[in-house]
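Since the structure comes first, as structure tokens, the remarks are kept for the end.
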Amino acid sequence: MTTTNGRRPIIAFMSDLGITDDSVAQCKGLMLSVCPDVTIVDICHTMQPWDVEEGARYIVDLPRLFPEGTVFATTTYPATGTTARSVALRIAHASKGGARGQWAGSGAGFERKEGSYIYIAPNNGLLTTVIKEHGYLEAYEVSSPEVIPEQPEPTFYSREMVALPSAHLAAGFPLEKVGRRLADDEIVRFERKDPELVADHDLVGYVTNIDHPFGNVWTNIHRTDLEKLGVGYGTKLRITLDGVLPFELPLSPTFADAGEIGAAVAYLSSRGYLALARNAASLAYPYNLKAGISVQVKVG
């Protein structure tokens with residue numbers, strides 16, 4: 001089986017199912033049973049269970065990197081066993097560039113072509129960031145007995161309501177036939193916490209996650225937030241974590257710019273957000289830094 005562009009179908013799979021038992025294998029086995037030629041790419045299966053904001057971060061950048069036609073099967077399903085149903089949506093995407101506005105490298109594959117992608121997820125906010133960043137063309141409730149069991153296993157909706165229908169879609173089942181079309185206000189979103197501008201030149205945000213296993217500290221302050229304040233590489237920043245841990249350092253393009261091993265560095269993560277690290281060492285672990293703590297940035 002090939003898609004209309006001549007490639008084998010692709011499912012990129014993210015879950016909170018972990019890697020210590022056969023749960024992920026069951027989902028993949030079901031995908032392969034429905035769509036034997038599918039290529040399954042693991043995104044992540046060790047996200048914090050039920051944390052839709054963390055999951056949303058892992059799936060928002062993928063259309064810039066995956067071939068058109070990819071189906072993104074993404075799930076954390078705390079409402080398993082209820083009347084909840086998944087949502088499937090199509091996005092169109094034509095974009096170049098990563099965090100710094102262009103790809104590092106000149107290979108032909110780095111210029112993204114225009115194409116469409118399908119996301120399938122619980123309707124619990126997991127697609128909030130995807131919709132904000134990419135918009136969507138159409139969205140449907142996943143309810144047709146042609147793509148989900150009439151009596152789904154009540155404790156395993158990630159398999160029954162995400163993995164199974166994603167395989168049908170990868171195999172060519174029409175998106176518009178998975179269920180009724182959803183109005184925009186029927187798609188659940190979580191409230192995003194954007195950075196706040198204080199006193200015209202200070203930014204206040206928070207730590208979104210620790211970049212394991214390196215111990216780098218990622219924030220919700222985007223490159224564009226910094227650019228509005230005239231910040232570029234070399235601009236001196238005073239950054240305070242959790243109100244008590246100060247750093248004074250310039251924004252740098254690489255870890256090596258910190259100089260000696262263990263020195264602190266402020267940089268843009270691969271996703272385009274302000275981050276803090278130590279050169280070839282962990283910043284988060286010695287200070288026991290966690291997601292959710294405050295970040296204050298003063299320029300100059």
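Each residue, glycine too, has its Cβ placed from N, Cα and C.
Don't look for the substitutions in this one, it keeps the originals.
Under the three-state DSSP scheme, Asp22 (S-adenosyl-L-methionine binding site) falls in the coil class. Residues annotated as S-adenosyl-L-methionine binding site in Swiss-Prot: Asp16, Asp21, Asp22, Ser23, Tyr77, Ser158, Asp211, Asn216, Ser270, Arg271, Arg278, Asn279, Ala280.
For the mutagenesis result Ser158 to Ala, the note given in Swiss-Prot is Loss of fluorination activity. The Cβ of Ser158 (mutagenesis position) has 26 other Cβ atoms within 10 Å, all protein chains considered. Reduced to three states, the DSSP call for Ser158 (mutagenesis position) is helix.
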Greatest inter-residue Cα distance in Å for the S-adenosyl-L-methionine-binding set Asp16, Asp21, Asp22, Ser23, Tyr77, Ser158, Asp211, Asn216, Ser270, Arg271, Arg278, Asn279, Ala280: 39
Winner by Cβ contact number (other Cβ atoms within 10 Å) across the binding-site residues Asp16, Asp22: Asp16
Secondary-structure category, per DSSP, in which Arg278 (S-adenosyl-L-methionine binding site) falls: strand
Neighbour count (Cβ, 10 Å) for Tyr77 (S-adenosyl-L-methionine binding site): 26
Number of other Cβ atoms within 10 Å of the Cβ of Ala280 (S-adenosyl-L-methionine binding site) across all protein chains: 13
For Asp211 (S-adenosyl-L-methionine binding site), the number of other Cβ atoms found within 10 Å of its own Cβ: 17
